[in-house]
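Reading through the structure tokens given below for one structure.
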Amino acid sequence: MSFEGKIALVTGASRGIGRAIAETLVARGAKVIGTATSENGAKNISDYLGANGKGLMLNVTDPASIESVLENIRAEFGEVDILVNNAGITRDNLLMRMKDDEWNDIIETNLSSVFRLSKAVMRAMMKKRCGRIITIGSVVGTMGNAGQANYAAAKAGLIGFSKSLAREVASRGITVNVVAPGFIETDMTRALSDDQRAGILAQVPAGRLGGAQEIASAVAFLASDEASYITGETLHVNGGMYMV
């Protein structure tokens, strides 16, 4: 599974799942451009990618910022072959208390950004008759979660968006898929109390949290030639927490 000669764009690549994805694609030969919301985050990405890529600052809710980043990538590396939409935020609240900005921020960052970025790379992929668009969803997008109506709506929306786009571009050799993680070991989960952690693990038949590398491996498979006949799918990586 080699990505030699491929250019990959991974949003939200400064840490966690995004960083694991970027490092996995680099290890398999791709040139990777990772994005962050701050200059310091972009520098950190450049530092860990080294000669194999670059970190850039990107506001995924701003069309001008997206176009600027893509122009930078074209000038230095060429057109994007693999787009990984990983950037996302949470603004949790019960619906009765949820403010409009808590709803709108999540939809703009977690859903509308995927529309903008996918559209921005589409023309070049269609010309090459090859491309991979992989979006990081969530188990919450399928099963729902109290206090996350905004987040669940955005993550569910990604699935419908990806299925529709997959139908539009399949004849051009472009695949569009979603990877939906369950509970993944992160800085946030490591800070949980023993009781909180036990409550989470009780929902997972595998009896453990997932690792960021396990999500990255799923992304790498869907980005590969081996997955060229898989499109419009959601790959659930959740230890059996939710079985579709």
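Along the chain as shown, the residues are counted starting at 1.
Any Cβ shown, glycine's included, is placed from N, Cα and C.
Source: prediction; values computed, not measured.
Taken straight from Swiss-Prot:
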- Gly12, Ala13, Ser14, Arg15, Thr37, Asn59, Val60, Asn86, Tyr151, Ala152, Ala153, Ala154, Lys155, Ile184: NADP(+) binding site (BINDING)
- Gly50, Gly53: Ca(2+) 1 binding site (BINDING)
- Met125 to Ile: Loss of the temperature-sensitive phenotype; when associated with T-223 (MUTAGEN)
- Tyr151: active site, proton acceptor (ACT_SITE)
- Ala223 to Thr: Loss of the temperature-sensitive phenotype; when associated with I-125 (MUTAGEN)
- Ser224 to Phe: Distorts the local conformation and prevent stacking around Phe-221. The S224F mutation would additionally disrupt the hydrogen bond formed between Ser-224 and Glu-226 (MUTAGEN)
- Glu233, Thr234: Ca(2+) 3 binding site (BINDING)
Please give me the CB contact count at 10 A for Ala153 (NADP(+) binding site), counting all chains in the structure.
17
Largest separation between Cα atoms (Å) of residues that the record links to NADP(+), namely Gly12, Ala13, Ser14, Arg15, Thr37, Asn59, Val60, Asn86, Tyr151, Ala152, Ala153, Ala154, Lys155, Ile184:
25
DSSP-derived class (H/G/I helix, E/B strand, else coil) of Thr234 (Ca(2+) 3 binding site):
strand
Measure the Cβ-based neighbour count of Lys155 (NADP(+) binding site), defined as the other Cβ atoms within 10 Å of its Cβ.
26
Work out how many Å separate Ser224 (mutagenesis position) and Glu233 (Ca(2+) 3 binding site) at their Cα atoms, rounded off.
15
Taking the Cβ of Ser14 (NADP(+) binding site) as the reference point, list residues of the same chain whose Cβ is under 8 angstroms away and which are at least six residues distant in sequence.
Gly34, Ala36, Gly41, Ala42, Asn44, Ile45, Gly55
Say you check the Cα of Ala223 (mutagenesis position) against those of the binding-site residues Gly12, Tyr151, Ala153, Lys155; which is nearest?
Gly12
